[in-house]
Amino acid sequence: VLSPADKTNVKSTWDKIGGHAGEYGGEALERTFASFPTTKTYFPHFDLSHGSAQVKAHGKKVADALTNAVAHMDDLPGALSALSDLHAYKLRVDPVNFKLLSHCLLVTLACHHPAEFTPAVHASLDKFFSAVSTVLTSKYR
């Protein structure tokens, strides 16, 4: 459960990211593919090379979904219901992949904003990404 301090940390960090969210989403997705090659199996139709326009575009979708989640932190299940359905029923993404991407998102954000990435912010973002992952995998049960 996200505390009021966690919500404040997540919102303020996301505000600082601003217009870079899509860029960071693409970078995190590329980092996920490089670090965890099995995640590539869900994207056989993508050009997965460094700087791929398809990876960047999908990374922007991820970032947009997270921006929506940040805006609706008090109702993540409602905000992410359609995405949960898509990933569980149509795409059948292995739930572990959400944790892997979450880790890569944390690394990407820490690389770009080291001064702001305090232990408290790190913990809050980790809890937030975990909450998002839990919602996205809730339909698997």
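Glycine is no exception: its Cβ is also placed from the backbone N, Cα and C atoms.
Every position carries its original residue.
Look at Swiss-Prot and you will find His58 tagged as O2 binding site, backed by sequence analysis. In the three-state DSSP reading, His58 (O2 binding site) counts as helix.
Here Swiss-Prot flags His87 as heme b binding site. The secondary structure of His87 (heme b binding site), as reduced to three states from DSSP, is helical. Listed in sequence order, the residues of the same chain lying 6 or more apart from His87 (heme b binding site) and placing their CB within less than 8 Å of its CB are Val93, Leu136, Thr137, Lys139.
Taken from Swiss-Prot, the feature domain 'Globin' covers 1-141. Across the domain 'Globin' (1-141), mean pLDDT in this model comes to 94.
Cβ environment of Asp15 (variant position): no same-chain residue six or more positions apart lies under 8 Å away. In the three-state DSSP scheme, Asp15 (variant position) falls into the helix class. Quoted from Swiss-Prot, the note on natural variant Asp15 to Gly is: In alpha-2.
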(message) Under 8 Å between C-beta atoms and at least six apart in sequence, can you list the same-chain neighbours of His58 (O2 binding site), or say none if there are none?
(response) Gly26, Leu29, Phe43, Phe46
